[in-house]
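A.B. asks: Encoded as structure tokens, here's the structure I'll be asking about.
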Amino acid sequence: MAASGSGMAQKTWELANNMQEAQSIDEIYKYDKKQQQEILAAKPWTKDHHYFKYCKISALALLKMVMHARSGGNLEVMGLMLGKVDGETMIIMDSFALPVEGTETRVNAQAAAYEYMAAYIENAKQVGRLENAIGWYHSHPGYGCWLSGIDVSTQMLNQQFQEPFVAVVIDPTRTISAGKVNLGAFRTYPKGYKPPDEGPSEYQTIPLNKIEDFGVHCKQYYALEVSYFKSSLDRKLLELLWNKYWVNTLSSSSLLTNADYTTGQVFDLSEKLEQSEAQLGRGSFMLGLETHDRKSEDKLAKATRDSCKTTIEAIHGLMSQVIKDKLFNQINVA
């Protein structure tokens, strides 16, 4: 019974995150030093600022990053990723946490973190992990996956001196709320570069107090298409992890775990609606009503989408609780 429940929980998680199994463990883990040196010497990303289009993350690297992000609670955490490059794809093989000071809005790396980083990479090479640092990750607890002004500056600096490099952002709070990993991978454009107009990106809820920071810098970077993979070794390790932790799925509730997050979402939504109402009220006394109305209606439409998202997540959490109650608390004894 426990084994079947564990297997079902693992398959559900893998399907939700579109986890793909690598055809051969040697194929994905083989490190060709000569090939990597040739890529570094050619530097194709300098000729095309949109060169890297894909980001592949191993299942265990993903779990390590998400667990680290979740352990930080409402504080941001930071770590480094090891990997390699394969054409237009950046492959993240492993990750490790950094000893940094975190706040609710930023992470600050001190000298000790840089020393730890250098020592970790050196020791990893001694045990046969030849991959180099390929990026950094940090968390945005409760406010989505995007790059703030500080993140953009940090990533620009990394791309200037440590190419190839990618920035990954994880939202552990929304991951629990939605039941699917909320993660984004990004690369910045060089200073002064004006990117071509692109189609609308996937919509995500941005808190009112973060909208300005998001809007000012959103054209300075682009998102990579993220996918996840697992090898046969990953599969065995994941099975061991699921055998230990799958019961948490039944014993926990997103309604209780994320109660503060849901309350914050409702409060943020009320502020957005009040702001839109005030702008619509002023619009009747202004000239050029069409442009003003369109902006106000756009804000109302976004507030509606945010409301629907919060409602759906709450309903899913409630449905999960009802199903568990029916299964375990209302068994009719014949």
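Just so you know, glycine gets a Cβ as well, placed from its N, Cα and C.
Per Swiss-Prot, the features are:
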DOMAIN    55-192  domain 'MPN'
BINDING   His138, His140, Asp151  Zn(2+) binding site
MUTAGEN   Asp151 to Asn  Abolishes ability to deneddylate cullins, but keeps ability to stabilize HIF1A protein
A.B. asks: Which ones in the same chain are close to His140 (Zn(2+) binding site), with CB under 8 Å and 6+ residues apart in sequence?
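C.D. replies: When sequence neighbours closer than 6 are ignored, His140 (Zn(2+) binding site) has Glu76, Trp146, Val169, Ile170, Asp171 within Cβ distance under 8 Å.
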A.B. asks: State the count of C-beta atoms found within 10 angstroms of the C-beta of Asp151 (mutagenesis position), not counting that atom itself.
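C.D. replies: Summing over all protein chains shown, Asp151 (mutagenesis position) has 23 other Cβ atoms within 10 Å.
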A.B. asks: What is the three-state DSSP composition of the domain 'MPN' (55-192), stated as helix, strand and coil residue counts?
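C.D. replies: Residue counts in helix, strand and coil order: 49 helix, 45 strand, 44 coil.
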A.B. asks: Can you check how the pLDDT averages out over the domain 'MPN' (55-192)?
C.D. replies: 84
A.B. asks: I need the CA-to-CA distance for Asp151 (mutagenesis position) versus His138 (Zn(2+) binding site), whole Å please.
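C.D. replies: So the Cα of His138 (Zn(2+) binding site) lies 9 Å away from that of Asp151 (mutagenesis position).
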